[in-house]
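Here Swiss-Prot flags 11-12, 31-36, 58-59, 80-84, Asn99, Ser124, Tyr149, Lys153, Phe178 as NAD(+) binding site, drawing on experimental evidence. Quoted from Swiss-Prot, the note on mutagenesis experiment Ser124 to Ala is: No major structural changes. Catalytic efficiency is very low and affinity binding is 21% of the wild-type enzyme. Record note (Swiss-Prot) on the mutagenesis of Ser124 to Thr: No major structural changes. Catalytic efficiency is about 30% of that of the wild-type enzyme, and affinity binding is similar to that of the native enzyme. Residues or ranges marked as substrate binding site by Swiss-Prot: Ser124, Tyr149, Asn179, Asn199, Leu200, Ala216, Ile217, Phe218, Arg231, Arg292, Glu293, Gly294, Asp295, Tyr299. Among the sequence features in Swiss-Prot, the mutagenesis site Tyr149 to Phe is noted as follows: No major structural changes. Catalytic efficiency is very low and affinity binding is 12% of the wild-type enzyme. What Swiss-Prot records for Tyr149 is active site, proton acceptor. According to Swiss-Prot, the mutagenesis experiment Lys153 to Ala carries the following note: Decreases the catalytic activity. Not reduced by sugars in the presence or absence of UMP. It contains very little NADH. Looking at Swiss-Prot, you'll find the mutagenesis Lys153 to Met noted as follows: Decreases the catalytic activity. Not reduced by sugars in the presence or absence of UMP. It contains very little NADH. In Swiss-Prot, the entry for mutagenesis Tyr299 to Cys states: Loss of epimerase activity with UDP-Gal by almost 5-fold, but it results in a gain of epimerase activity with uridine diphosphate N-acetylglucosamine (UDP-GlcNAc) by 230-fold with minimal changes in its three-dimensional structure. The structure shown retains the original residue.
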Amino acid sequence: MRVLVTGGSGYIGSHTCVQLLQNGHDVIILDNLCNSKRSVLPVIERLGGKHPTFVEGDIRNEALMTEILHDHAIDTVIHFAGLKAVGESVQKPLEYYDNNVNGTLRLISAMRAANVKNFIFSSSATVYGDQPKIPYVESFPTGTPQSPYGKSKLMVEQILTDLQKAQPDWSIALLRYFNPVGAHPSGDMGEDPQGIPNNLMPYIAQVAVGRRDSLAIFGNDYPTEDGTGVRDYIHVMDLADGHVVAMEKLANKPGVHIYNLGAGVGNSVLDVVNAFSKACGKPVNYHFAPRREGDLPAYWADASKADRELNWRVTRTLDEMAQDTWHWQSRHPQGYPD
């Protein structure tokens with residue numbers, strides 16, 4: 001298939017592009033490089049074993065989107081492009097709604113003009129809000145996300161659901177993922193956050209490699225086994241595989257298809273720190289800090305629907321997530337070259 005991957009040079013997008021190329025698909029990457037670097041592109045090609053086409057541009061440029069969809073005879077779109085820092089979204093709500101909601105509107109309007117009807121959306125477990133029951137199941141009603149980031153994901157899900165009702169021949173997958181971590185096992189591709197990392201694993205990795213002094217663990221008084229927050233961590237390679245499987249199985253299958261992509265188990269912040277200490281062979285310096293507003297004590301996925309319907313399940317452990325992250329970070333202490 002000929003696949004347009006928006007945000008394809010970012011963390012999850014780049015790993016997914018490698019898996020798509022390895023599966024023989026033709027990949028066109030669209031990215032404005034606001035959160036990624038051009039130097040990842042040759043790595044994608046080398047690991048994928050095939051050349052991807054790259055277009056530098058913005059999903060909010062509807063004319064450019066229409067041109068790409070037409071000129072490359074795109075069959076399906078996997079949509080990763082968007083801003084993703086929860087804390088930043090509270091400070092910059094308009095930028096998040098413009099990029100994530102308006103950007104997606106421009107993209108699907110271009111798809112309609114180009115008669116492309118297969119769409120995979122990179123959604124998030126944040127759309128569930130605060131649920132009374134764990135694990136989270138796709139049949140749960142969506143909640144009220146705490147941040148503009150989460151709200152933007154939920155708004156896009158609602159827009160896509162309305163679109164599919166009005167245009168019943170569209171196939172739309174809403175992939176709700178939990179906490180992606182890890183890196184390509186080669187050690188040559190991984191998460192390379194710009195500035196201070198917003199997520200746990202890259203922050204731990206930067207402490208271990210000497211770029212940061214200490215990890216702040218927000219809250220050690222939660223009603224969990226060790227008092228720290230519990231989340232569902234999924235290896236980015238398992239997540240990438242989930243996108244490829246969803247794309248291949250759901251192409252031209254009309255409907256809105258909703259799947260949780262998670263490991264189906266919860267691990268605490270201290271579990272992750274301990275796994276990383278084991279991977280890098282030394283203790284990771286950390287300290288406790290007050291809880292962050294809006295953080296939930298614990299949640300994880302019920303991913304049995306994806307197992308049942310897509311024959312997809314995670315195969316990589318927390319130890320492998322830590323080992324692969326350390327392999328990447330220790331080989332590339334400063335991330336990708338500028």
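Using N, Cα and C of the backbone, Cβ positions are placed for all residues, glycine too.
Remember, it's a predicted structure, so these values are computed and weren't measured experimentally.
There are 25 other CB atoms within 10 A of the CB of Tyr149 (mutagenesis position), with all protein chains counted. With all protein chains in the displayed structure included, the most crowded Cβ environment within 10 Å among the recorded positions Asn32, Ser124 is that of Ser124. Nearest in space to Asn179 (substrate binding site), taking C-alpha to C-alpha distance over the recorded positions Gly82, Ser124, Lys153, is Ser124.
Tyr11 (NAD(+) binding site) and Ser124 (mutagenesis position) are 15 Å apart (CA-CA, integer value). When each of the recorded positions Lys153, Arg231 is scored by how many other Cβ atoms sit within 10 Å of its Cβ, Arg231 comes out lowest. Remark: of the binding-site residues Asn35, Asn99, Asn179, the most isolated position is Asn35 (fewest other Cβ atoms within 10 Å of its Cβ). In this structure, Asn35 (NAD(+) binding site) belongs to neither helix nor strand by DSSP; it is coil.
Non-local contacts of Tyr11 (NAD(+) binding site) by the CB criterion (under 8 A, 6+ apart in sequence, same chain) comprise Ser36, Pro180, Gly190, Glu191, Asp192, Val236. In this structure, the CA atom of Asn99 (NAD(+) binding site) is 30 Å away from the CA atom of Ile217 (substrate binding site). Each residue contributes its Cα atom, and for Arg231 (substrate binding site) and Asn32 (NAD(+) binding site) these two points are 30 Å apart. The most crowded of the binding-site residues listed here (Glu293, Asp295) is Asp295, judged by how many other CB atoms sit within 10 Å of its own CB.
Using Cα positions, the member of the recorded positions Tyr149, Leu200, Ile217, Glu293, Tyr299 nearest to Gly82 (NAD(+) binding site) is identified as Tyr149. The two recorded residues, Ile217 (substrate binding site) and Tyr299 (mutagenesis position), have Cα atoms 17 Å apart. Within 10 Å of the C-beta of Ile217 (substrate binding site) we count 19 further C-beta atoms, all protein chains included.
In this structure the C-alpha atoms belonging to Tyr299 (mutagenesis position) and Ile59 (NAD(+) binding site) are separated by 32 Å.
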